[in-house]
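These come from Swiss-Prot:
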type	residues	note
BINDING	Asp40, Glu42, Asp230	divalent metal cation 2 binding site
BINDING	Asp40, Asp161, Glu278	divalent metal cation 1 binding site
MUTAGEN	Asp40 to Asn	Abolishes RNA deadenylase activity
MUTAGEN	Glu42 to Gln	Abolishes RNA deadenylase activity
MUTAGEN	Glu138 to Lys	Abolishes interaction with CNOT1; when associated with Y-142 and K-149
MUTAGEN	Asp161 to Asn	Abolishes RNA deadenylase activity. Drastically reduces the rate of deadenylation and decay of CBEP3-tethered mRNA
MUTAGEN	Lys203 to Ala	Abolishes interaction with TOB1
MUTAGEN	His225 to Ala	Abolishes RNA deadenylase activity
Amino acid sequence: MPAATVDHSQRICEVWACNLDEEMKKIRQVIRKYNYVAMDTEFPGVVARPIGEFRSNADYQYQLLRCNVDLLKIIQLGLTFMNEQGEYPPGTSTWQFNFKFNLTEDMYAQDSIELLTTSGIQFKKHEEEGIETQYFAELLMTSGVVLCEGVKWLSFHSGYDFGYLIKILTNSNLPEEELDFFEILRLFFPVIYDVKYLMKSCKNLKGGLQEVAEQLELERIGPQHQAGSDSLLTGMAFFKMREMFFEDHIDDAKYCGHLYGLGSGSSYVQNGTGNAYEEEANKQS
């Protein structure tokens, strides 16, 4: 089977507070053989912009991310597990974690909530049956999925995604300085490939995740704008791109650990665009 070929028997497992322990036990087994983890999150948009003076546009972009991640709560996390060949485990390949979120009490951008509601996210169920992030963090820390150099993380334009995960795992606000953020990032996620960053070296590939998937002739499983389906599509895109553009080998020195839109590798930093993360927050569209 070619890498990342769609197999419709693959299932996305919905995880709520009631089945979290059971599903994390399965993940602790799966990660032993399927050490590529494609990840996506859903979060409630962008609600704030930093004020004051900034050393550079790069500094502004990170402060924009930081102030929004600090203020807001994650809604969903999708994790898809694959092996070196891009193959899935038998049965469930993707776990979609649904976190506690209250539309009455928690902050959000209205347009983001409308998009997620249209996409099938059940906010009433998130309020009543959602996972507590602190307990999830305890389970994730001992799962073998984070803090492990043998695990390779796959993502798409993922500054916000990793920002929310670091906030959960440290149970604290993000560090004030971007360099400190990347130090923590490397601790929890030693190997990261951001598909959007890889696209810089892929002739004619452009756009958001859905557009890229269509260019690569990949077929989505599950609903768009939900973290499980998006993580699965991200993993499929990585392996298809690795085969088509990188001769099945990614140069770690050039690509590992770079997040598109953050740090010195950011095209936004270089061209001075001020709304990098507004775009990222709407990257699902």
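Note that Cβ sites are derived from N, Cα and C of the backbone, with glycine treated the same way.
Shown on the structure are the features that Swiss-Prot records.
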residue	record	Cβ contacts under 8 Å, 6 or more apart
Asp40	mutagenesis position	Leu77, Gly78, Ser155, Phe156, Ser158, Asp161, Ala227, Gly228, Asp230, Ser231, Thr234
Glu138	mutagenesis position	none
Lys203	mutagenesis position	Phe245
Checklist line | Distance, His225 (mutagenesis position) to Glu42 (mutagenesis position) (CA atoms, angstrom) | finding: 8
Check: Counting only other Cβ atoms and using a 10 Å cut-off, which of the recorded positions Asp161, Asp230 scores lowest?
Finding: Asp161
Notebook entry, point to check: So how many other Cβ atoms are close to His225 (mutagenesis position), meaning within 10 Å of its Cβ?
Noted result: 20
Next item on the list: Determine, from DSSP, whether Asp40 (mutagenesis position) sits in helix, strand or coil.
Entry: strand
Checklist line | Glu138 (mutagenesis position) in three-state DSSP notation | finding: helix
Notebook entry, point to check: Tell me, how many other CB atoms lie within 10 A of the CB of Glu42 (mutagenesis position), whichever protein chain they belong to?
Noted result: 27
